[in-house]
Amino acid sequence: MTELTGVSIVTYQHIKVPSQGEKITVNKAVLEVPDRPIIPFIEGDGIGIDIAPVMKNVVDAAVEKSYAGKRKIEWMEIYAGEKATKVYGKDNWLPDETLEAIKEYQVAIKGPLTTPVGGGIRSLNVALRQQLDLYVCLRPVRYFTGVPSPVKTPEKVNMVIFRENSEDIYAGIEWPAGSPEAVKLINFLQNEMGVKKIRFPETAGIGIKPVSKEGTSRLVRRAIQYAIDNDRDSVTLVHKGNIMKFTEGAFKDWGYEVAVKEFGAKPLDGGPWHVFENPKTGQKITIKDVIADAFLQQILLRPAEYSVIATLNLNGDYISDALAAEVGGIGIAPGANLSDTVGLFEATHGTAPKYAGQDKVNPGSLILSAEMMLRYLGWKEAADLVVQGIEGAIESKTVTYDFARLMTGAKEVSTSQFGKAIIKHIL
């Protein structure tokens, strides 16, 4: 261990700890943020090299403007993906000290990561979520005036998705067709469990979908608490319980149980919907549920009826990206992955390697994820300025190519120029 401003820090092999700054800590489930927090960041693969510097510039400008030098983020680079293999060795896509640094410093932000080709880690993003138990994927979706949209009233979309991150078929428990494991499991299901419904057992890949009461409860608890803290009027449990009764159906039932037992929700008109009074504002919060396929229709037809969404992993993936398309695409869709102690904020899009190093793509997703991070730290003033800056740049039609090609009279600018336009509207 070494000492830094009175705070013990793990000694790292390749990570350079800033000479100034302090750790964020958690005390009795409350985040304690110093005025000069050290924030680890993963640049990301592909276009990460373009968007990460812009994100940091925008955040630094917003923090400086808000607090006049009294607060400042000390950025600390950590490694994952292709860059990690160059620093740590060709097969080390997710170094142990990267995970340790995120745990040590509590809050981090990352660009997009390449999924390694071949065996081993199937997805670096999934590996990070599982190894850090980041059980909430938080995806707020809102519309910025002037952003091109394929729907008539995108301004009606204002939802926050709580996607369960640790279970469901994303747990990665599956085996390919014909493998010894698949054959063994199928034989067990047929011979020991009496399963007759596998149509082509000889050529079937097989997977397992775990959904637990504990996993469901902690997600729904966070979603309901978010609705309370942010004065939202409803929490919707989205599921396919009509088909998968003991996994998705159980998710719905356990979700209602949390609302009743922990928040005092009462049946609304005899149920199944429930309602309770927000203890902070006195407003009513409705707990409801919708079948996933019907919900995907409703977000197009009646989006204003939905506010906070709690759902399982696969449904959450579909829903998050479908909603993002309504308000301008994943180029400006932010996201975070949360445990009870760690917050990892991220760009929600891919690495787009063909654009890497061209200073061309929209950095909005990562910048808005940083805005979420600032709000998570309690730095509301800086977060509001980031939103102000993005709104100003878009309203002035100074945008990257993905928006410019769809906007009349727009001025197409580079990634870095878009960052400067945002900062102009911050300052």
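Each residue, glycine too, has its Cβ placed from N, Cα and C.
Original residues only.
Annotated NADP(+) binding site per Swiss-Prot: Thr114, His349, Gly350, Thr351, Ala352, Pro353, Lys354, Tyr355, Asn362, Tyr401, Arg405, in sequence order, evidence recorded as similarity to another entry. Sequence-distant contacts of Ala352 (NADP(+) binding site), defined as residues of its own chain at least six apart whose C-beta falls under 8 angstroms from its C-beta, comprise Gly46, Ile47, Pro112, Val361.
Positions annotated as D-threo-isocitrate binding site by Swiss-Prot: Ser123, Asn125, Arg129, Arg139, Arg163. Taking the Cβ of Ser123 (D-threo-isocitrate binding site) as reference, residues of its chain lying under 8 Å away and at least six apart in sequence are, in sequence order, Thr115.
What Swiss-Prot records for Asp317 is Mg(2+) binding site, and it gives similarity to another entry as the kind of evidence. Secondary structure at Asp317 (Mg(2+) binding site), as computed by DSSP, is helix.
What Swiss-Prot notes for the natural variant Glu32 to Val is this: In strain: TK-1. The Cβ of Glu32 (variant position) has 14 neighbouring Cβ atoms from other residues within 10 Å, across all protein chains displayed. In the three-state DSSP classification, Glu32 (variant position) falls within a strand.
Quoted from Swiss-Prot for the published natural variant Val33 to Ala: In strain: GQ212. The Cβ of Val33 (variant position) lies under 8 Å from the Cβ of Ile24, Leu377, Gly378, Trp379, each of which sits 6+ residues away along the same chain.
DSSP assigns Ala52 (variant position) to a helix in the three-state reduction. Other Cβ atoms within 10 Å of the Cβ of Ala52 (variant position) number 24 in total over all chains. Quoted from Swiss-Prot for the published natural variant Ala52 to Thr: In strain: GQ212, KoQ229, MAN, ME, Priscilla, SQ217.
DSSP gives Val63 (variant position) a helix state. The Cβ of Val63 (variant position) has 23 other Cβ atoms within 10 Å, all protein chains considered. Quoted from Swiss-Prot for the published natural variant Val63 to Ala: In strain: ME.
Among the natural variants in Swiss-Prot is Val87 to Ala, noted as: In strain: SQ217. Secondary structure at Val87 (variant position), as computed by DSSP, is helix. Annotation for Val87 (variant position): spatial neighbours His14, Tyr79, Pro95, criterion Cβ-Cβ under 8 Å with sequence separation of six or more.
Secondary structure from DSSP puts Glu100 (variant position) in a helix. Among the natural variants that Swiss-Prot reports, Glu100 to Gly is described with the note: In strain: California 76 VR 614.
Just so you know, the Cβ of Glu104 (variant position) picks up 22 other Cβ atoms within 10 Å once every protein chain is counted. Per Swiss-Prot, natural variant Glu104 to Gly is noted as: In strain: 605.
As a natural variant entry, Val183 to Met appears in Swiss-Prot alongside the note: In strain: Priscilla. In this view, Val183 (variant position) is surrounded by 16 other Cβ atoms within 10 Å of its Cβ, with every protein chain counted. DSSP classifies Val183 (variant position) as helix under the three-state reduction.
One entry in Swiss-Prot concerns the natural variant Gly271 to Arg. Its note says: In strain: Bangui VR 730. Listed in sequence order, the residues of the same chain lying 6 or more apart from Gly271 (variant position) and placing their CB within less than 8 Å of its CB: none are present.
Recorded in Swiss-Prot as a natural variant, Tyr306 to Cys carries the remark: In strain: Bangui VR 730. Just so you know, the Cβ of Tyr306 (variant position) picks up 25 other Cβ atoms within 10 Å once every protein chain is counted.
Here Swiss-Prot notes a natural variant, Trp379 to Arg, with the remark: In strain: El Tayeb RSA 342. The DSSP secondary structure for Trp379 (variant position) is coil.
What Swiss-Prot says about the natural variant Thr415 to Ala is this: In strain: GQ212, KoQ229, SQ217. Long-range C-beta contacts of Thr415 (variant position), restricted to its own chain and to partners at least six residues apart, with a cutoff below 8 Å, comprise Asp50, Ile51, Val54, Asp359, Lys360, Val361, Asn362, Pro363, Thr400.
Under its natural variant entries, Swiss-Prot includes Gly419 to Ala with the note: In strain: GQ212, KoQ229, SQ217. With a 10 A radius on its CB, Gly419 (variant position) counts 25 other CB atoms from all the protein chains.
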Spatially closest candidate among Ala52, Val63, Arg129, Arg163, Val183, the listed recorded positions, to Gly350 (NADP(+) binding site) (Cα to Cα): Ala52
Sequence-distant neighbours of Arg139 (D-threo-isocitrate binding site) in its chain (C-beta under 8 A, six or more apart): Val160, Ile161, Arg163, Gly316, Ser320, Leu323, Ala324, Ala333, Pro334, Gly335, Thr348
Mapped DSSP class for Arg163 (D-threo-isocitrate binding site), helix or strand or coil: strand
Distance check against Asn125 (D-threo-isocitrate binding site) for the recorded positions Glu104, Thr114, Tyr306, keeping those with Cα within 10 Å: Thr114
When distances run from the Cα of Val63 (variant position) to each of the binding-site residues Thr114, Arg129, Asp317, Lys354, Arg405, the nearest one: Arg129
Per-residue Cβ crowding (10 Å cut-off), top of binding-site residues Arg129, Arg163, Lys354, Arg405: Arg163
